[in-house]
Structure formats: structure tokens, C-alpha cells
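Database features, via Swiss-Prot:
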type	residues	note
DOMAIN	231-294	domain 'bZIP'
MUTAGEN	LYS218 to Ala	30-fold decrease in affinity for prolactin recognition element
MUTAGEN	LYS219 to Ala	30-fold decrease in affinity for prolactin recognition element
MUTAGEN	LYS221 to Ala	30-fold decrease in affinity for prolactin recognition element
MUTAGEN	LEU266 to Val	Diminishes DNA-binding
MUTAGEN	LEU273 to Val	Diminishes DNA-binding
Amino acid sequence: MSEAGGGKKPPVEPQAGPGPGRAAGERGLSGSFPLVLKKLMENPPRETRLDKEKGKEKLEEDESAAASTMAVSASLMPPIWDKTIPYDGESFHLEYMDLDEFLLENGIPASPTHLAQNLLLPVAELEGKESASSSTASPPSSSTAIFQPSETVSSTESSLEKERETPSPIDPNCVEVDVNFNPDPADLVLSSVPGGELFNPRKHKFAEEDLKPQPMIKKAKKVFVPDEQKDEKYWTRRKKNNVAAKRSRDARRLKENQITIRAAFLEKENTALRTEVAELRKEVGKCKTIVSKYETKYGPL
């Protein structure tokens, strides 16, 4: 007999049913899973062990660095940071704190005048001072870098006291006024004592007697002496009188010349001083107006 289509049908394989071998394999896998997990926990992979060792080393380094910084800061001053400020790059913000409360909490003395001037200080500034003092603790000159408000206050007070002190009186003889005075050299020679220093009209001083008016002296009447009585004694006395009269005339002329040149210089100096005083009065008037405006606006000084 021939089949339809002229082909042969493939043989049908028998389906494997749930036999006893497959069930035994599944039970073996489920039983070996706890053993594998236990081995992994006892002997972790190499990468996990390296990460744990690195974390432990980093933690030990941080602890040793913190202990060293605390030891350095303890050598300079008592520890003042009991709490650390977290810093993650975004949530860090500068905050202001009360300096008085901060000093009282940490037992640090401070000058009241300095506290009155600087009541609030930023935390970053205080932290910067602490880090600078701890980093420079090894050299002996680091103690001079610590801020000492008491010394600065005393120095400012001493400078203010020096400014308030009245200046010492000035000798009027040492004061020189710029005066365009150029006397004739011949007049200076005539006003100088022969054989002495050249007369200086700027610094020369006269005695009170020299500045007093001189009385007019009447000349004595001439007495006629005949030639028979003009003996040697007469001529000696007459020569002495002539020399004395010449000396008195020369001294009087010298004094008159000195007074004349000195008076000319004083007149020019007086004119220069008057102009200077006028300028000073203008400046003082301006200062007075400024002070009066300030007092009317803000009250008396």
C-alpha cells in the first residue's frame, strides 16, 4: 500500500517524564548552596580584602593626625575646639558668634576695651588664627606672632597722650623769618667794630641804655689862652681832650649806623610777619566756621 503524498512520517520520540534522576539533581544543587555561601563569607575575594585594609589604614592615619594636632595645640594654649565643623563643599556657611560668650566658655582672658571694639568675629578668622599658631609651634619665635590686644591698646593710649601734650615753648631767637633784606656791604663795615666780627642786623641786640635817647650836651665856652701861657702842659692836656672827643664821636656814629641798619631790617621783617599773620587769621576764621557748623549739626565738641 502506498501512503498519501509519497513520504514517510518521522518516528515519534517518547517524552521523558519526571523520573527519579532529575529530582535527585535538583536536591543536590539546593543542598550545596549553603556550603558555597559559608566559604565566601570565610574567604572573601581579594579585592574586598584590599578595600577593607585600605579603609583601616586611612582611619588610623586620620586618628594619628588628629592626635598630633591636638598635642601641638595643647603646647601653646588649652584646646578650644570641642566640636568640628562639617565641611562637604556645599553645606558649609560662615557664621558669626559672640566673642564674649566664646571666651567665657573656653576660659580665655581678654581686655574689655578690645571686646568693646570687636564684639563679633567670623568663625573662619578664629579658625585661621588657631591653624597658624598650631603650624608655627616648633620655632621659638612663633610666640611673638600671637595677637596681644592689651599691648596694642596701651601703645595707642601712649601715642594719644603724646599728641595731647602741649609742645615745649620755642625760643624766639631761634625763629628765622624769610625776609628779602640785602644791606650794602659798605654800611655793614661802617657798622662793625674795627678788628671785630661783621655786624649782623638779623641777630644783633642792643642794651637798654643804647636804645635810650641821648641828652644834648652843650659845648663848653672857648677860653682864649695867650701864646705866652701855652706851655708843654697845656699842649699835653689839649691832645688828650682831642683824642677823647674823637673816640666819643666814632662810638656815637658806629651806634647810629648799627641802629639804622637794624631798624631797616626790622621794618621789613615786621611787614613779612604782618602778611603771615593776616593769612593765619584767614585760616583760623575758616576753621572757626567749620567748627561752628559742626557744633550746630552734631552738638558741642
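Including glycine, each Cβ sits where the backbone N, Cα and C put it.
Since we're looking at a predicted model, the values are computed, not measured.
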Should LEU273 (mutagenesis position) be counted as helix, strand, or coil on the basis of DSSP?
helix
Around LEU266 (mutagenesis position), how many other CB atoms lie within 10 A of its CB?
14
Just to verify a number: CA distance, LEU273 (mutagenesis position) to LYS218 (mutagenesis position), in angstrom, no decimals.
42
In whole Å, how far is LEU266 (mutagenesis position) from LYS221 (mutagenesis position) when you measure between their Cα atoms?
41
Whole-number Å only: compute the distance from the Cα of LYS219 (mutagenesis position) to the Cα of LEU266 (mutagenesis position).
35
If you count the other CB atoms within 10 A of the CB of LEU273 (mutagenesis position), including all protein chains displayed, you should get 12
Number of Cβ atoms other than its own within 10 Å, given for LYS218 (mutagenesis position):
6
Within the predicted model, mean pLDDT of the domain 'bZIP' (231-294):
93
Rounded inter-Cα distance in Å - LEU266 (mutagenesis position), LYS218 (mutagenesis position):
33
Could you tell me which three-state DSSP class LYS218 (mutagenesis position) falls into?
coil
Using DSSP, what's the helix, strand and coil tally for the domain 'bZIP' (231-294)?
63 helix, 0 strand, 1 coil
Just how many other Cβ atoms lie inside 10 Å of the Cβ on LYS219 (mutagenesis position)?
5
